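Novice: Can you read through this structure? Questions will come right after.
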Amino acid sequence: MLGILNKMFDPTKRTLNRYEKIANDIDAIRGDYENLSDDALKHKTIEFKERLEKGATTDDLLVEAFAVVREASRRVTGMFPFKVQLMGGVALHDGNIAEMKTGEGKTLTSTLPVYLNALTGKGVHVVTVNEYLASRDAEQMGKIFEFLGLTVGLNLNSMSKDEKREAYAADITYSTNNELGFDYLRDNMVLYKEQMVQRPLHFAVIDEVDSILIDEARTPLIISGQAAKSTKLYVQANAFVRTLKAEKDYTYDIKTKAVQLTEEGMTKAEKAFGIDNLFDVKHVALNHHINQALKAHVAMQKDVDYVVEDGQVVIVDSFTGRLMKGRRYSEGLHQAIEAKEGLEIQNESMTLATITFQNYFRMYEKLAGMTGTAKTEEEEFRNIYNMQVVTIPTNRPVVRDDRPDLIYRTMEGKFKAVAEDVAQRYMTGQPVLVGTVAVETSELISKLLKNKGIPHQVLNAKNHEREAQIIEEAGQKGAVTIATNMAGRGTDIKLGEGVKELGGLAVVGTERHESRRIDNQLRGRSGRQGDPGITQFYLSMEDELMRRFGAERTMAMLDRFGMDDSTPIQSKMVSRAVESSQKRVEGNNFDSRKQLLQYDDVLRQQREVIYKQRFEVIDSENLREIVENMIKSSLERAIAAYTPREELPEEWKLDGLVDLINTTYLDEGALEKSDIFGKEPDEMLELIMDRIITKYNEKEEQFGKEQMREFEKVIVLRAVDSKWMDHIDAMDQLRQGIHLRAYAQTNPLREYQMEGFAMFEHMIESIEDEVAKFVMKAEIENNLEREEVVQGQTTAHQPQEGDDNKKAKKAPVRKVVDIGRNAPCHCGSGKKYKNCCGRTE
């Protein structure tokens, strides 16, 4: 009965019926547009823009605009979107996720809503996972938009600011998710409004949306600067950790990836470093370095988590298997790995700006996405991004044969069987794609195939430059390709001549991923557009997923049956157990991402306030009123501190107040105790503010209005940037230890919100105090110019204990700020450091 009701009231079915009706309406007018000349078709863009200006909405234009793009696509590329692609386009325009199977033409589908929304002139961002796909799509699909009179931009990491600004100014901009996030952060660190590159965030269509909004949701984008620190401790901690023995000196939990010293290990450490107590406050740094060295040796594996290339430790993305060049683990883990591998240890970094993809993409007015696999994460898309997942039917039925899993007792038996299966298929000429979850697995299978004399291509983090070419050739007769973790997403595997007759592409999975979605992505490489295909997963009881969730019991059962390594089992019970393990991991990861978002929202609200005010500073012509208000707030606090309400006026420490006023706001001797004696705090405030304004006016007269306005901006920007950097670090420190509050029966999130707010208020007060002091006391130089507090560079996060996907929040970095020679001197003179206290260096 419930099943019948669900079918009757299924909202997805209703949505699809609505989309199908719109697709039929578009199809019904195709003849009108086929008869138009090229010029008449192009003129439709101008007509649509005029109608929008007169009050029409994009929804009003949808049917006609989609029909125009469809016809333009046929003329320019020779491709004519099917009805199911029109339905996918409507889903995207509605701000939803279109789940379309591999080979169903997602890229072409996106052109429909992208064109329609670009007509508003507010800009549309098409987001892809790598620069190869961004460049390819901008070139291929860009021709359609340019034919219709719209401009297309491509935003790449290597571009200058001027080139980026031009790319963002276009009607449609193709970019990677990383570049969009980093450009947003960099825009909020600029010193002049003209240096900004992005426009307000209007509409984004994300290709492979699950990869960006789910897999990478916990990845904070970080812009960091160098912090001067000694590398000696890393070397010493590394040498010590090499002497430790597993279980005896440290314990390692494979589920949570947590490593910690045992009592015996702690005693060893105290002996080795000649100290009494490793947990003494003065040994915090040593303790931290030993823990990071342990993590580097035990939890971080070479060729799985990172590779060593050209003397550098390069992080491997655990989802795509790609190298993340230029990114570094924070909290000293990267340096610990460098020490482990015997490489040159580079300086730690300090965070200047940070944002997660979750919070960046939620800033768009409208967000849409497409992928082949999103249904398993439907709840997360709905709860966090307010996006529905709409499964678009395939143009032709899927005839792929998905075989049940084959389960072996050991890894050795499993890999032998994989090599044997590949060899047999190779003999018949059937192309094979072997999917692995780690670089080392791909190299092991490659070795086994070499021994059998089977030519093959390996696609992993070490050689992803040839990725697209290898993937495109993977469907040719006799091709054998080994790929790590869905490398090659977004690139179609087209079947070569005679391959259909051999059964299509065979996909062989060597391990189940902890996410069903990634298994489905691998399956989806085969059987595109109604082609035949076959998929087979090989598992062993020693696989990480099986070990994590009770493989011991199953192993004992298999032993009782006398099962050896040459015979696999195809058991529905084991397959169900694997799937329930995956569901459990997915649930854990969803909870983890949701919790991170709640914590990150605290920093998001603060970041939005600071960035908004910072923009007002660089956009404003005159900051005089703002600066005066800052001075007044700072002065009010100073007076309140020396004239507490609970004390009698004769107990007030007026000498201290006079000293403070003269050293911070006025000149020596400008205020006497007699001036304020017997007055109420309000009267003191009025009197002192009058004198401050007089001094301010004199300063402005001396240096001229123009110079004074620029001076105010320099001071305010510098104060905001340096205090905000300190605040990010302080919030991180708070975040690290907040979970311990749960032991005191308090809600850690509530505590974090309250303390974070108090710290933010304190930061605002510090900014006001610093601005007041520098504006009133610093001297103005003739060659006045705004300067960055620290030069920034992009960096990565650090995997955290208990974080199954190795995607985690960035950890705090202790700052030791080097004063640049051209920076204002810390003594408050207003001169450059090199002309003041730094003159002797």
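The backbone N, Cα and C atoms fix where each Cβ goes, and this holds for glycine too.
None of the substitutions listed is reflected here, since the structure keeps the original residues.
Sharing the record's features from Swiss-Prot:
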BINDING   Met79, Phe80, Gln85, Gly103, Glu104, Gly105, Lys106, Thr107, Asp492  ATP binding site
MUTAGEN   Lys101 to Asn  Can restore growth of E.coli secA mutants
MUTAGEN   Lys106 to Asn  Loss of activity. Cannot complement E.coli secA mutants
MUTAGEN   Gly587 to Cys  Forms position 587-750 dimers upon oxidation in vitro; when associated with C-750. Does not form position 587-587 dimers (homodimers)
MUTAGEN   Asn588 to Cys  Forms position 588-588 dimers upon oxidation in vitro (homodimers)
MUTAGEN   Arg750 to Cys  Forms position 587-750 dimers upon oxidation in vitro; when associated with C-587. Also forms position 750-750 dimers (homodimers)
BINDING   Cys825, Cys827, Cys836, Cys837  Zn(2+) binding site
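Just tell me what is around each of these and how deep it sits.
Specialist: Classification of Lys106 (mutagenesis position) by DSSP places it within a helix.
Around Lys101 (mutagenesis position), a 10 Å sphere centred on its CB holds 22 further CB atoms from the protein chains shown.
Within 10 Å of the C-beta atom of Gly587 (mutagenesis position) sit 11 other C-beta atoms, taking all shown protein chains into account.
For Asn588 (mutagenesis position), the number of other Cβ atoms no farther than 10 Å from its own Cβ, over all displayed protein chains, is 15. According to DSSP, Asn588 (mutagenesis position) sits within a helical segment.
Packing around Arg750 (mutagenesis position) is summarised by its Cβ count: 11 other Cβ atoms lie within 10 angstroms of its Cβ, all protein chains included.
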Novice: Let me make sure I understand the structure: which of the binding-site residues listed (Glu104, Asp492) has the fewest other Cβ atoms within 10 A of its Cβ?
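Specialist: It is Asp492 that, of the binding-site residues Glu104, Asp492, has the fewest other Cβ atoms within 10 Å.
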Novice: Using DSSP, would you call Lys101 (mutagenesis position) helix, strand or coil?
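Specialist: Coil, per DSSP.
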Novice: Nearest to Gly587 (mutagenesis position) by Cα distance: which of the recorded positions Gln85, Glu104, Arg750 is it?
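Specialist: Result: the closest of the recorded positions to Gly587 (mutagenesis position) is Arg750.
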Novice: Cα of Arg750 (mutagenesis position) to Cα of Asp492 (ATP binding site): how many Å, rounded?
Specialist: 48
Novice: Of Met79, Gln85, Asp492, which binding-site residues come within 10 Å of Lys106 (mutagenesis position), going by C-alpha to C-alpha distance?
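Specialist: Hits: Gln85.
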Novice: Take the C-alpha atoms of Glu104 (ATP binding site) and Asn588 (mutagenesis position) and report the distance between them in angstrom, rounded.
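Specialist: With distance taken Cα to Cα, Asn588 (mutagenesis position) is 32 Å from Glu104 (ATP binding site).
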Novice: Using a 10 Å cut-off, grab the number of neighbouring Cβ atoms around the Cβ of Met79 (ATP binding site), all chains included.
Specialist: 17
Novice: Rounded to a whole angstrom, what is the C-alpha distance between Asn588 (mutagenesis position) and Lys101 (mutagenesis position)?
Specialist: 27
Novice: If you measure Lys101 (mutagenesis position) to Asp492 (ATP binding site) at Cα, how many Å is it?
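Specialist: A Cα-Cα distance of 11 Å.
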